[in-house]
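**Q** Look at Swiss-Prot and you will find 182-226 tagged as domain 'DSL'. According to Swiss-Prot, the domain 'EGF-like 1' annotation covers 227-258. What Swiss-Prot lists as domain 'EGF-like 6' is 418-451. Positions annotated as domain 'EGF-like 7' by Swiss-Prot, on the basis of sequence analysis: 453-489. One natural variant catalogued in Swiss-Prot, Q461 to K, is accompanied by this note: In strain: sonoma_010, sonoma_013, sonoma_019 and sonoma_117. Quoted from Swiss-Prot for the published natural variant A761 to T: In strain: sonoma_006, sonoma_022 and sonoma_040. For the naturally occurring variant S787 to G, Swiss-Prot gives the following note: In strain: nps_6, nps_18, nps_34, sonoma_048 and sonoma_050. Quoted from Swiss-Prot, the note on natural variant G800 to R is: In strain: sonoma_002.
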Amino acid sequence: MHWIKCLLTAFICFTVIVQVHSSGSFELRLKYFSNDHGRDNEGRCCSGESDGATGKCLGSCKTRFRVCLKHYQATIDTTSQCTYGDVITPILGENSVNLTDAQRFQNKGFTNPIQFPFSFSWPGTFSLIVEAWHDTNNSGNARTNKLLIQRLLVQQVLEVSSEWKTNKSESQYTSLEYDFRVTCDLNYYGSGCAKFCRPRDDSFGHSTCSETGEIICLTGWQGDYCHIPKCAKGCEHGHCDKPNQCVCQLGWKGALCNECVLEPNCIHGTCNKPWTCICNEGWGGLYCNQDLNYCTNHRPCKNGGTCFNTGEGLYTCKCAPGYSGDDCENEIYSCDADVNPCQNGGTCIDEPHTKTGYKCHCANGWSGKMCEEKVLTCSDKPCHQGICRNVRPGLGSKGQGYQCECPIGYSGPNCDLQLDNCSPNPCINGGSCQPSGKCICPAGFSGTRCETNIDDCLGHQCENGGTCIDMVNQYRCQCVPGFHGTHCSSKVDLCLIRPCANGGTCLNLNNDYQCTCRAGFTGKDCSVDIDECSSGPCHNGGTCMNRVNSFECVCANGFRGKQCDEESYDSVTFDAHQYGATTQARADGLTNAQVVLIAVFSVAMPLVAVIAACVVFCMKRKRKRAQEKDDAEARKQNEQNAVATMHHNGSGVGVALASASLGGKTGSNSGLTFDGGNPNIIKNTWDKSVNNICASAAAAAAAAAAADECLMYGGYVASVADNNNANSDFCVAPLQRAKSQKQLNTDPTLMHRGSPAGSSAKGASGGGPGAAEGKRISVLGEGSYCSQRWPSLAAAGVAGACSSQLMAAASVAGSGAGTAQQQRSVVCGTPHM
């Protein structure tokens, strides 16, 4: 049996392996191809000829298709191998082709849809190339000397399904409609067509297949391959070759093979397993053929005789009175001396005229037809519960010599039967039955059987029209509406449930209540809001908003007032905005105070933000201006220090440097460009004009006349001759205190007043020792210094000379030539010869 199963399994596996050769196919169904202009993918005419005037192609295309199916590619390579296959069709038409008529193209060897069978598990993705070519010589190669009309590239995820997926591709000149799908071959199932299942009903299996390819056994078959039949239900010791069959194993029998076969020759026995013999009661022996209880099995004694087993299948019978024989089969009809029918010393008397032919006179204490019954007397105490009385035999109960008087609850000849006076129970309504049959009634009932319900309403009166209802050992008052309590003495207060809504006041009435409503509400329970808008109080197109005990009018543009009966003097825009916001807020259920608060905040918050922005802007601007002012003052202070340095040096070189720095606007815009080796000069990179050193008092008047021609703020540079005079009005303009945080040039050597020795030409050119002997002037000196020292210059209001004249003055001073008048002329720009 085992080798048959192995052979069956091997055959099935071999069949499955051999038949897995193709699992499904990809199908492409071409439907419509349109190329109305007869052009290729580059816009050229397929025929190569066109109308010169209209540009219309004169000829038509001869269209064939090439289809290539391959594995999924993120970027489709049109030149690589078609891994799933490719198909080249014959010429199917000209410019436009209707491919839905499959019968039309069968003669050309073209089958639509185009199928690409595969013998692997479908991966779920694909790449498809569909090309339309123009063929001029109807060759088999679609790409040789042909023109490409259209190329379609498709890459998609596609599941196995019998439904077609419709697509359409359009280009500048062409369009193509097509369908595609993937289906499994017959007997292949699953998402990849990889599960094989073939229906069969033969010796190798009996099954069908589900939609997913699972094996489903036919009725009556089971097993992995549905090759095992299901035997009849209850078949215990059997097998089957067909469904619902039960072929018994050796030693079993019956429809369900549940009966064992007895040992051969077993007569009076059973079995619980094959080939056994279990003897029935009264039988023994190897085959259960020996009778061990003849009396029980055969009952040989008749006429009431008693049988006794004597062993080995033998027995004896004890006959009842009046009978005789081995089996007590003979009835006695006379007083035979050998067989006396009367027992217990009874005397037999022949009476031929009777049926039995004799009669027995029993001895004292016995009775019965054959004197077989003992006569009892009171001495035997036969009465169990009663009183015993001796009587003559035959007069008592059943011929006995006594008679019993039974007490209540007992009966029977011997008072041994207890009477059940409570069965069935005579007491009703829950009464308790006593052994004597008397009923003890529960409270509320009376009578022999507790059948009477005591009227508990007697002596109890219900008030206010209530009705008394009698109950078991109690009563209940059914009150009329409006009253309650045990005797209906209390009035129902319907106001306890607070039926009045919206603050209404409740007044209790008889079985009713009355609500006194607040202003603005009405109804039985004050739940109805009175619509104050029902009368149309709003005029001039105003919208009425119902309120509690009031109304509110949302006025149209141009009107105001409680009822919109006044013309509005506010702007239309403001009214519309205000009332629109108010309407929306009130529609949202806000109170007037909330609406006002929201309106104030909606206006105030943007205003506060604008004010804060303005304050920040002004503070920044103020800081910027203060910074610029401090920077300007610092620059001015540094420039004055620079001029003072030139005066201190007293040389033509220093003046020339000052002229170059102060008058160099035609050069670079770098401002002051003193020698970087001079530590006493701070360079000015802003190229601003500075206040120069004052000239002599005599030059002040001439400077005032030439002030208009100066480009700077008007000032003079002293000549070398003036420098030689110790009492000259020449001085350095006083320096002002700088308010700027920037560092100033406070070198103490800058502000020494020139002495006669230090102001000589030698000192100017060589820087003699007199330069260090003059009085030191503090950088932070008083502002009145120059005005006290040179009152004439202060009166003229001259601060300095322009940079261009300063250069000329420096030249004259450096050479030592020219008079003071010439020097002044050069400085102020007035030519004097």
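Here the Cβ of each residue, glycine as well, is placed from N, Cα and C on the backbone.
For all the noted positions, this structure keeps the original residue and models no substitution.
Locate each feature and note its surroundings.
**A** Shown for the domain 'DSL' (182-226): DSSP residue counts in helix, strand and coil, namely 0 helix, 20 strand, 25 coil.
Looking just at the domain 'EGF-like 1' (227-258), the mean pLDDT is 92.
A Cβ distance under 8 Å defines the sequence-distant neighbours of the domain 'EGF-like 6' (418-451), meaning residues of its chain 6+ beyond its ends; these are 385, 408-411, 471-474.
Non-local neighbours of the domain 'EGF-like 7' (453-489) in the same chain are 429, 442-446, 510-512; each lies 6+ residues outside the stretch with a CB under 8 Å from one of its CB atoms.
Within its own chain, Q461 (variant position) has C468, H487 as residues 6 or more apart in sequence whose C-beta sits under 8 angstroms from its own.
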